[in-house]
Amino acid sequence: MQQEALGMVETKGLTAAIEAADAMVKSANVMLVGYEKIGSGLVTVIVRGDVGAVKAATDAGAAAARNVGEVKAVHVIPRPHTDVEKILPKGIS
């Protein structure tokens, strides 16, 4: 795993997740690396980039998602340990 920050926005429903993803990549220099359907309608969108950009992106994504649905969680990991890659959904690491 690169030493880039990892940002996550978890929403209730796919529409809010797509809205969050769109806002995140438009608002900051981040790379959309994937999403994960958790179950019970929960979807987590994951981005990577430098810490400041990821923080700005997750803030924008959460705000956009709240306009069309429900945000369950927002989190930024500034420098994830390399072992975190083992628990990320396939295709995201």
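Any Cβ shown, glycine's included, is placed from N, Cα and C.
Keep in mind that this structure shows the original residues, not the substituted ones.
Bear in mind that the values here come from a model prediction, so they are computed numbers and not experimental data.
Annotation comment: Swiss-Prot describes 5-89 as domain 'BMC'.
Annotation of the published mutagenesis K26 to A in Swiss-Prot: Forms sheets but not nanotubes upon overexpression of PduA*; the original residue is retained in the structure shown. Spatially close to K26 (mutagenesis position) yet at least six residues away along the chain are A60, judged by Cβ distances under 8 angstroms.
According to Swiss-Prot, the mutagenesis experiment K26 to D carries the following note: No intracellular structures formed upon overexpression of PduA*, decreases stability of hexamers which are no longer symmetric and do not form arrays correctly. For the recorded site, K26 (mutagenesis position), the DSSP three-state label reads helix.
Listed in sequence order, A5, V76, P78, R79 are the same-chain residues at least 6 apart in sequence whose CB falls under 8 Å from the CB of V51 (mutagenesis position). In the three-state DSSP classification, V51 (mutagenesis position) falls within a helix. The mutagenesis experiment V51 to A is recorded by Swiss-Prot, whose note states: Forms sheets and altered nanotubes upon overexpression of PduA*.
Here Swiss-Prot notes a mutagenesis experiment, V51 to D, with the remark: No structures formed upon overexpression of PduA*.
Swiss-Prot documents R79 to A as a published mutagenesis change and attaches the note Forms sheets but not nanotubes upon overexpression of PduA*. For the recorded site, R79 (mutagenesis position), the DSSP three-state label reads coil.
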| Counting across all protein chains shown, how many other Cβ atoms sit within 10 Å of the Cβ of R79 (mutagenesis position)? | 12
